[in-house]
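Below: the structure, in structure tokens.
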Amino acid sequence: MLFRNIEVGRQAAKLLTRTSSRLAWQSIGASRNISTIRQQIRKTQLYNFKKTVSIRPFSLSSPVFKPHVASESNPIESRLKTSKNVAYWLIGTSGLVFGIVVLGGLTRLTESGLSITEWKPVTGTLPPMNQKEWEEEFIKYKESPEFKLLNSHIDLDEFKFIFFMEWIHRLWGRAIGAVFILPAVYFAVSKKTSGHVNKRLFGLAGLLGLQGFVGWWMVKSGLDQEQLDARKSKPTVSQYRLTTHLGTAFFLYMGMLWTGLEILRECKWIKNPVQAISLFKKLDNPAIGPMRKISLALLAVSFLTAMSGGMVAGLDAGWVYNTWPKMGERWFPSSRELMDENFCRREDKKDLWWRNLLENPVTVQLVHRTCAYVAFTSVLAAHMYAIKKKAVIPRNAMTSLHVMMGVVTLQATLGILTILYLVPISLASIHQAGALALLTSSLVFASQLRKPRAPMRNVIITLPHSSKVTSGKILSEASKLASKPL
């Protein structure tokens with residue numbers, strides 16, 4: 001009966017699977033009643049299938065109808081795919097890290113970081129609860145070098161302000177730990193994350209724990225009189241340790257955000273293989289290779305510029321020269337200022353260069369200005385280059401680059417105003433937030449130009465990716481075919 005009318009057979013084969021098509025044609029031969037077709041389809045368990053399916057060219061030896069269910073038809077995809085909720089959680093947690101970086105900057109600007117002289121990760125969660133406890137805490141602070149040399153004039157009420165600034169900063173850090181660790185364990189145990197993502201989460205958890213130790217290591221450098229004497233410094237934290245603390249926070253932020261964006265992108269690809277394969281072709285284009293390298297370079301420049309800003313904050317170098325574009329009356333400070341022998345600790349002066357580059361406030365400010373100029377011109381040059389190559393650059397990546405151009409312009413303006421207005425707390429804090437915003441835009445841009453992971457790519461290209469119809473339409477077409485004479 002099948003070969004009696006091949007034209008009708010071809011129409012039916014385009015809409016039914018190998019099994020359902022054979023059963024349906026037998027039913028058509030026996031009866032033209034659509035209820036019989038429904039019974040046969042119900043036996044093959046396709047009646048209840050309401051998801052979209054792909055139409056493939058007809059072949060008597062191959063299926064024309066194949067549902068896509070990751071957990072059954074493609075177990076490899078199940079192992080590679082991570083839940084969207086994991087991505088949203090990671091991006092949300094990265095937002096908390098962004099907030100604590102800004103709060104840490106405020107703690108530094110208000111000189112509150114050394115107000116808590118002990119590190120108690122668990123018992124230090126609660127602040128002093130009564131007058132007696134406050135007085136005991138104040139006595140501990142009075143024994144610190146900062147109080148003896150800088151803050152001997154403050155009273156208990158003033159101490160409470162700087163104490164709460166540091167306490168909130170530490171409490172926020174503990175909250176991030178809980179918000180990250182507990183859901184990470186849940187997602188891993190419930191198998192909502194792939195092995196690839198589990199490795200990332202494990203690394204981020206270790207980095208988060210390290211950040212807590214680095215924070216106390218930094219604070220201790222401002223409480224130890226011997227270290228202050230060795231640095232010939234006033235009671236303040238080491239600029240090296242401050243920058244390390246800042247850099248660790250930046251790495252933690254980047255790791256969370258990058259992983260979250262990657263998960264969202266891969267979920268989108270699995271949902272729409274057609275669009276994914278089209279994007280793969282663009283990303284495989286050799287013409288986009290230079291832009292991919294440029295995106296990584298911009299990410300590195302943004303990070304290094306922010307770290308040089310950390311050195312400026314650690315040395316209070318923002319107050320050295322408060323003019324722009326010149327530094328004082330010159331375009332550049334004198335060589336004697338830049339390479340001051342007073343910063344050497346060796347008799348042979350072999351540490352002259354690196355000591356001044358990292359410890360001389362004048363030189364450190366010049367380095368930060370130079371990094372800022374490099375960052376701005378690099379983004380500007382990349383933006384101009386991308387406009388010429390916009391035909392080969394994905395639209396979302398081009399949008400991210402436009403945003404980056406705006407952010408770097410705003411950040412440069414904030415930096416100039418911060419210097420001219422003698423580093424007011426409000427401007428300096430916004431400037432620090434701008435550094436992280438610039439890093440964010442460069443990271444998003446780089447992630448959008450990144451090629452897909454090979455395992456995920458291999459899964460995507462095997463998914464059904466032609467035109468789609470629904471099972472309801474299949475039944476409708478089968479009914480029409482059944483009513484036609486054979």
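Including glycine, each Cβ sits where the backbone N, Cα and C put it.
Nothing has been swapped: the model has the original residues at all the noted spots.
Fair warning: this is a prediction, and the values are worked out from it, not measured in the lab.
When secondary structure is read from DSSP and collapsed to three states, E166 (mutagenesis position) falls in the helix class. The 10 Å shell around the Cβ of E166 (mutagenesis position) contains 18 further Cβ atoms across the protein chains shown. Record note (Swiss-Prot), mutagenesis E166 to A: Inactive, preventing the hemylation of COX1 and subsequent CcO assembly. Does not affect oligomerization. The unchanged residue is displayed.
Here Swiss-Prot describes E166 to D as a published mutagenesis experiment; the accompanying note says: Inactive, preventing the hemylation of COX1 and subsequent CcO assembly. Does not affect oligomerization.
Under its mutagenesis annotations, Swiss-Prot gives H169 to A, C or Y the following note: Fails to rescue the heme a biosynthetic defect of a cox15delta mutant. Around the Cβ of H169 (mutagenesis position), a 10 Å sphere holds 20 further Cβ atoms from the protein chains shown.
Residues annotated as heme o binding site in Swiss-Prot: H169, H245.
The Cβ of T236 (mutagenesis position) lies under 8 Å from the Cβ of L114, E146, G222, G314, D316, each on the same chain and at least six residues away in sequence. According to Swiss-Prot, the experimentally introduced change T236 to W is described as follows: Mimicks pathogenic substituion found in human patients: Fails to rescue the heme a biosynthetic defect of a cox15delta mutant.
Experimental mutagenesis is annotated in Swiss-Prot for T236 to R, with the remark: Converts to human ortholog residue: No effect. In the three-state DSSP assignment, the secondary structure recorded for T236 (mutagenesis position) is coil.
In sequence order, G104, Q211, V214, G215, M218 are the residues near H245 (mutagenesis position), counting only same-chain partners six or more apart with C-beta under 8 A. Quoted from Swiss-Prot, the note on the mutagenesis of H245 to A, C or Y is: Fails to rescue the heme a biosynthetic defect of a cox15delta mutant.
Around Q365 (mutagenesis position), the C-beta neighbours below 8 angstroms that are at least 6 residues distant in the chain are V312, A317, G318, V320, Y321, M327. According to Swiss-Prot, the experimentally introduced change Q365 to A is described as follows: No effect.
In this view, H368 (mutagenesis position) is surrounded by 23 other Cβ atoms within 10 Å of its Cβ, with every protein chain counted. As a published mutagenesis entry, H368 to A, C or Y appears in Swiss-Prot alongside the note: Fails to rescue the heme a biosynthetic defect of a cox15delta mutant.
According to its DSSP assignment, H368 (mutagenesis position) is helical. For H368, H431, the entry in Swiss-Prot reads heme b binding site.
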Measuring Cα to Cα, how many Å separate H169 (mutagenesis position) from H431 (heme b binding site)?
19
So if I measure Cβ to Cβ from H431 (heme b binding site) and keep only same-chain residues at least 6 apart in sequence, which ones fall under 8 Å?
G309, Q411, L414, G415, T418
Can you give me the Cα-Cα distance between E166 (mutagenesis position) and H368 (mutagenesis position) in Å, rounded to a whole number?
27
